[in-house]
Amino acid sequence: MIREAQRSELPAILELWLESTTWGHPFIKANYWRDCIPLVRDAYLANAQNWVWEEDGKLLGFVSIMEGRFLAAMFVAPKAVRRGIGKALMQYVQQRHPHLMLEVYQKNQPAINFYQAQGFHIVDCAWQDETQLPTWIMSWPVVQTL
């Protein structure tokens, strides 16, 4: 079931984020993600609209939107991957936001494939100084240029 996250759930969401991001980014050292906890907690989760997927009292996924259009986070617990939770969360936010942008590591092909299956298109590239890795900027729906 998808519902809006409560502020009191931010620690549980942060725990789910750390588990999922470490699992989903094996090309980045786990200590990098642990070092990011204060930033994710204080700058992202605290300032985003957050929705969670809850099942039997457990949080199995979440999505965070910042500034009404930036998909800042989208994670599903590793044990719950490929059950349709990510797709349901994405459709939920797509129904509420007419335009979404996100940034994804170019090495994260499973995530890129997922986003493309949800209608996102690569529109630009960027560089992450902290990880020294390239990223794709993706947009939904596709941005038309003249």
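Keep in mind that glycine also has a Cβ here, set from the backbone N, Cα and C atoms.
What Swiss-Prot lists as domain 'N-acetyltransferase' is 1-143, and the listing cites sequence analysis.
Among the sequence features in Swiss-Prot, the mutagenesis site F70 to A is noted as follows: Decreases activity. Secondary structure at F70 (mutagenesis position), as computed by DSSP, is strand. Every protein chain shown contributes to the tally, and the Cβ of F70 (mutagenesis position) ends up with 16 other Cβ atoms within 10 Å.
The number of other Cβ atoms within 10 Å of the Cβ belonging to Y115 (mutagenesis position), over all protein chains shown, comes to 24. Quoted from Swiss-Prot for the published mutagenesis Y115 to A: Loss of activity. Unable to inhibit motility.
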Could you measure between F70 (mutagenesis position) and Y115 (mutagenesis position) for me? Cα positions, answer in whole angstrom. 14
